[in-house]
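Below is one structure; the comments refer to it alone.
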Amino acid sequence: MVVSEVDIAKADPAAASHPLLLNGDATVAQKNPGSVAENNLCSQYEEKVRPCIDLIDSLRALGVEQDLALPAIAVIGDQSSGKSSVLEALSGVALPRGSGIVTRCPLVLKLKKLVNEDKWRGKVSYQDYEIEISDASEVEKEINKAQNAIAGEGMGISHELITLEISSRDVPDLTLIDLPGITRVAVGNQPADIGYKIKTLIKKYIQRQETISLVVVPSNVDIATTEALSMAQEVDPEGDRTIGILTKPDLVDKGTEDKVVDVVRNLVFHLKKGYMIVKCRGQQEIQDQLSLSEALQREKIFFENHPYFRDLLEEGKATVPCLAEKLTSELITHICKSLPLLENQIKETHQRITEELQKYGVDIPEDENEKMFFLIDKVNAFNQDITALMQGEETVGEEDIRLFTRLRHEFHKWSTIIENNFQEGHKILSRKIQKFENQYRGRELPGFVNYRTFETIVKQQIKALEEPAVDMLHTVTDMVRLAFTDVSIKNFEEFFNLHRTAKSKIEDIRAEQEREGEKLIRLHFQMEQIVYCQDQVYRGALQKVREKELEEEKKKKSWDFGAFQSSSATDSSMEEIFQHLMAYHQEASKRISSHIPLIIQFFMLQTYGQQLQKAMLQLLQDKDTYSWLLKERSDTSDKRKFLKERLARLTQARRRLAQFPG
C-alpha cells in the first residue's frame, strides 16, 4: 500500500502555518492555541513522512540507483548562485566553500528530524569508508577529505556519490542531492573540459523523470540568462518537475523588486511547482561567524520588514523554513506517485537479471572432484541438446525453425529436382528416342522395343541426379554443423577451451561423416546404373501409365510425337518405349527421393551426433585437463559477480518494498 497524497496533505504540519514546528520548537507549540491538535498533526506527519524518505534512502544506500532511477530532489545552480548557502541553511551545518568548483562529487544530503532527542549526529560515507561525526563543525573537513579521496586533490570532478547523513531536531525530514555548480570556462588548474563534464554529470540526474530539479538562481540576475534554469528547461520543457529558488534578495537593485516578486509569483518563467525566495548568510556574515540559527531570525525579519517581499512571506513563498516544508511535501508526494512504478520496475529488472545470470551459470568449483561433476553436468547438457536436435525436439524461439524442419525443406527440394529432371527428360524424348533407335536398333522388326535404347536413356537421366545429390549432402552438412556449433556456444561459450575443443571435434567428425556419406551416395548411383525393379511393382506401374494414356486418347489429348507420324510402326515402337520410361521413372524416383535423404540423415545427423556425443564424453577420461577445459573467459566471472550483486540489491529492494508500512 502506498501513502496517498491526501494522507500527506492531512498530516502536513505546514497547513498549521507554524514554520518553527518543523524545526522542533516544542515551547512555541505549547504557547500556541490548539497545540495538542498540532502535535497530533506532527505525530501523523512523522509516521507517514519519515518511512517514505527512509525507504528511498535505504534503496539508494543499497545501490539500487545503479539499476533504476529513484525519486529525488537534485539541487543545481550556477557558480556563486548561493546554492551552498541554501543547503547550509537547510542542514544547519557548514559545507565546503571557496572559489572555483567547491562541490566536486554528487553529495546526497540526508536530513532526519529527531523528535525526542537533542543530540546532533552526523555520518559521512563514500566508497567503502564511513565515519561517524559528533560535532557539526567537522562536516566541512570530512566532505573535503571525501572529495579529495574520490576526485583527487586537484579541481577534477567525479560521478561517485558522497553521502552526508544528519540527524537533529533542527532539520527537516528531507533528502537532497547536491550537484557541482555550473561553470562556463575553466580557470586556474581546472581541466579544460570542466564545463562539459559538470553539465554531463548534472544531466545524468535531472534528465530522469524521477528527479525534481531544485534550481537556485540569484535574485539580482536576469532569470532567463541562467544556465541552470536553461538546463532544467531542456529536460523538463513543461516545468512539471522543476522548482525555482531565488537567493540574495538583499542584493536586488532598487526599482527592480517588483520584477523579482513577479518571478516568485510564477508570472515570468512559469514552473508548475512554482518558486520560493530565501535570504541566507552573506559572505560578510560568514566571516563574522554568524550562526545559522541567527541567520534564520535575520531572514525572517528581513522579509517581514521588506516593502515588496513581505507579501511573499505571507503567501508562504519566502524563508528557509517555508522552503524546507515545501521541499519535504514535494518529495513525499513525488515518492508516493513513484512507488507503484518503482515496484514494477524493480520486479521486471529482477526477473531480467535472473534470466541473464542463468546464461552465465554458477561459479566454477575449486575442488577437483567438484570440477569433475561440474564438467559432467556441462557435457551432459551439451549431449542432451544434441539428442534433441537429432530427434527434432529442440526448443526454438518464436522466429526460429527447428533443424529437422529445415532438413525436410532441403529433402523436399530434392524431390522437386528429381521430378524436374524426369519432366525435362520427357520433353526431349521425341528427339532422343529416334536417335537411340537409329543408333542401337538390332535385328528386331519394326514395332518391337529396343531394350538397349530404354536402358541407355534411363541410366543417363538417373546419372544426372548424382551431383545434385552430393550438393544436397554438403548443404545439409553445413546446416547440421552450424546447429551443433550453436549448441556448443550455448553450453560452452564462457569456457573458451571447452568450446574450442568441441568445435574441433564437430569439424573433425563432420569431415569424416561427410566422406562416408558421399561415398555411399555415389555407390547408390552406381547401383542405379543397374536397371532393376521388382516384376510385380514394375507391371503395376506400367499398367497405370498405359491406362492413363488410353484415358487421354479418349479425351483426344494424346502425346505429340510429330517427328514420328510418318511411320505408324515407328510411332508404335516409340510410344512403347515412352510408356516403359514413364513407368520406370516413377518407381526409380520413389526410391532415389527417399533413399538419398536416408543416407544423409544417417551419416550427417544421427551418426554425426552420436560420434560427437561419444567424443565429448571421452573428455571426462583425462582429469588433468579439467582446469584447462573449465577456464573461463576473462570477463565471465566479473560479469557473473556483477549480475549477482545487482540481483542481491534488487532482491533486498523488493523485500524492503514488501515490508513498507504505507
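Glycine residues also receive a Cβ, built from the backbone N, Cα and C atoms like all the rest.
Averaged over the domain 'Dynamin-type G' (67-340), the predicted model has a pLDDT of 89. If you look up Swiss-Prot, you'll see 67-340 marked as domain 'Dynamin-type G'.
Here Swiss-Prot flags 77-84, 178-182, 247-250 as GTP binding site. Within the same chain, residues at least six positions away from Ile182 (GTP binding site) with a Cβ under 8 Å of its Cβ are Ile76, Gly77, Asp78, Gln79, Gly195, Ile198, Lys199, Ile202, Glu227, Ala228, Met231.
The number of other Cβ atoms within 10 Å of the Cβ belonging to Ser81 (mutagenesis position), over all protein chains shown, comes to 24. What Swiss-Prot notes for the published mutagenesis of Ser81 to Cys is this: No effect on GTP-binding, nor on viral infection.
In the three-state DSSP assignment, the secondary structure recorded for Lys83 (mutagenesis position) is helix. Every protein chain shown contributes to the tally, and the Cβ of Lys83 (mutagenesis position) ends up with 29 other Cβ atoms within 10 Å. Swiss-Prot documents Lys83 to Met as a published mutagenesis change and attaches the note Loss of GTP-binding. Loss of protection against viral infection.
Looking at Swiss-Prot, the entry for mutagenesis of Lys83 to Ala says: Loss of GTP-binding. Loss of potentiation of TRPC6 activity. Loss of protection against viral infection.
Secondary structure at Thr103 (mutagenesis position), taken from DSSP and collapsed to helix, strand or coil, is coil. Quoting Swiss-Prot on the mutagenesis of Thr103 to Ala: Loss of GTP-binding. Loss of potentiation of TRPC6 activity. Loss of protection against viral infection.
Residue environment of Lys554 (mutagenesis position) contains 9 other Cβ atoms, counted within 10 Å of its Cβ in all protein chains. Among the mutagenesis experiments that Swiss-Prot reports, Lys554 to Glu is described with the note: Strong liposome-binding reduction.
Lys555 to Glu appears in Swiss-Prot as a mutagenesis experiment; the accompanying note says: Strong liposome-binding reduction. Lys555 (mutagenesis position) carries neither a helix nor a strand DSSP state and counts as coil.
Record note (Swiss-Prot) on the mutagenesis of Lys556 to Glu: Strong liposome-binding reduction.
The domain 'GED' annotation in Swiss-Prot covers 574-662 and rests on sequence analysis.
Here the residue is the original one, while Swiss-Prot reports the published mutagenesis Leu612 to Lys with the comment Loss of GTP-hydrolysis. No effect on GTP-binding, nor on potentiation of TRPC6 activity. Cβ neighbours of Leu612 (mutagenesis position) (same chain, under 8 Å, six or more residues apart in sequence): Ile386, Phe484, Lys505, Ile506, Ile509. In the three-state DSSP classification, Leu612 (mutagenesis position) falls within a helix.
For the mutagenesis experiment Glu632 to Ala, the note given by Swiss-Prot reads: Reduced antiviral activity. Taking a C-beta cut-off of under 8 angstroms and a sequence separation of 6 or more, Glu632 (mutagenesis position) has the following same-chain neighbours: Ile364, Glu494, Phe495, Phe496.
Here the residue is the original one, but Swiss-Prot notes a mutagenesis experiment at this spot, Arg640 to Ala: Fails to sequester viral nucleoproteins, no antiviral activity. Sequence-distant contacts (6 or more apart, same chain, Cβ under 8 Å) of Arg640 (mutagenesis position) comprise Leu357, Tyr360, Gly361, Asp363.
Counting Cβ atoms from all protein chains shown, Glu645 (mutagenesis position) has 13 others lying within 10 Å of its own Cβ. Looking at Swiss-Prot, the entry for mutagenesis of Glu645 to Arg says: Loss of antiviral activity towards CCHFV and LACV.
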**Study point:** Mapped DSSP class for Leu179 (GTP binding site), helix or strand or coil
**Key:** coil
Practice item. Could you check what DSSP calls Glu632 (mutagenesis position) once collapsed to helix, strand or coil? Key: coil
Review point. Reported as an integer number of Å, what is the Cα distance between Ser81 (mutagenesis position) and Pro249 (GTP binding site)?
Key: 12
Revision key, fill the gap. When each of the recorded positions Ser80, Thr103 is scored by other CB atoms within 10 A, the minimum falls on Ser80
Study note, to complete from the structure: What DSSP gives for Gly77 (GTP binding site), in three states, is strand
Practice item. Across all the protein chains here, work out how many other Cβ atoms are within 10 Å of the Cβ of Gly77 (GTP binding site). Key: 28
